[in-house]
Amino acid sequence: MKKQGFPPVIDENTEILILGSLPGDVSIRKHQYYGHPGNDFWRLLGSIIGEDLQSINYQNRLEALKRNKIGLWDVFKAGKREGNEDTKIKDEEINQFSILKDMAPNLKLVLFNGKKSGEYEPILRAMGYETKILLSSSGANRRSLKSRKSGWAEAFKR
């Protein structure tokens with residue numbers, strides 16, 4: 001089944017962009033980035049910016065990101081995938097990253113949430129951005145939350 005990604009959550013103040021792969025079924029139903037309750041994205045990011053992002057509604061989460069100059073987007077504009085596993089994404093269409101120069105002129109750091117999105121790291125690095133690949137926030141990631149928190153915190157240091 002073909003799935004459509006979400007528009008970018010970025011503006012002219014965005015300095016850090018986190019790129020996922022493609023929204024999963026629950027996120028698509030909720031119309032929210034990282035909408036699956038088993039995904040640790042909001043917990044991990046909240047620990048970095050010092051806010052409890054899990055206890056606030058989605059719109060307030062996005063506002064917290066903007067206050068912290070953090071944007072969200074996905075590598076893929078669309079793709080076919082059964083279920084939620086990144087390894088099952090096929091026939092993907094890549095987003096047009098060239099728009100970042102105009103939409104987020106202050107963007108400096110692009111973080112890739114997991115291996116699948118990280119496969120596209122060379123493209124963003126070639127555009128002149130600092131890049132880092134994060135351990136996936138997915139609930140399917142078998143690494144401990146503590147290990148992922150440490151890796152994420154290190155990636156945000158500049």
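Easy rule for this one: first residue shown is 1, then count along the chain.
Every residue gets a Cβ built from N, Cα and C, even glycine.
Original residues only: the substitutions mentioned are not part of this model.
Here is what Swiss-Prot records for this protein:
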- Asn39: active site (ACT_SITE)
- Asn39 to Gln: Retains significant activity on the G/I substrate, but negligible activity on the T/I substrate (MUTAGEN)
- Asn39 to Ala: Abolishes the glycosylase activity (MUTAGEN)
- Asn39 to Asp: Active only on the G/I substrate (MUTAGEN)
- Asp74 to Ala or Asn: Retains significant activity on the G/I substrate (MUTAGEN)
- Asp86 to Ala: Retains significant activity on the G/I substrate (MUTAGEN)
- Asn113 to Ala: Retains significant activity on the G/I substrate (MUTAGEN)
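Residues near Asn39 (mutagenesis position) in space but far in sequence (CB under 8 A, at least 6 apart, same chain), listed by position: Ser137, Ser138, Gly139. In sequence order, Gly5, Phe6, Leu19, Gly20, Ser21, Leu22, Pro23, Asn95, Ser117 constitute the residues six or more apart from Asp74 (mutagenesis position) in its chain with CB-CB distances below 8 Å. Asn113 (mutagenesis position) falls within a strand segment according to DSSP. Taking a C-beta cut-off of under 8 Å and a sequence gap of six or more, Asn113 (mutagenesis position) has these contacts in its own chain: Ile18, Leu19, Gly20, Ser21, Phe41, Leu134, Ser136, Ser137. Secondary structure from DSSP puts Asp74 (mutagenesis position) in a beta strand.
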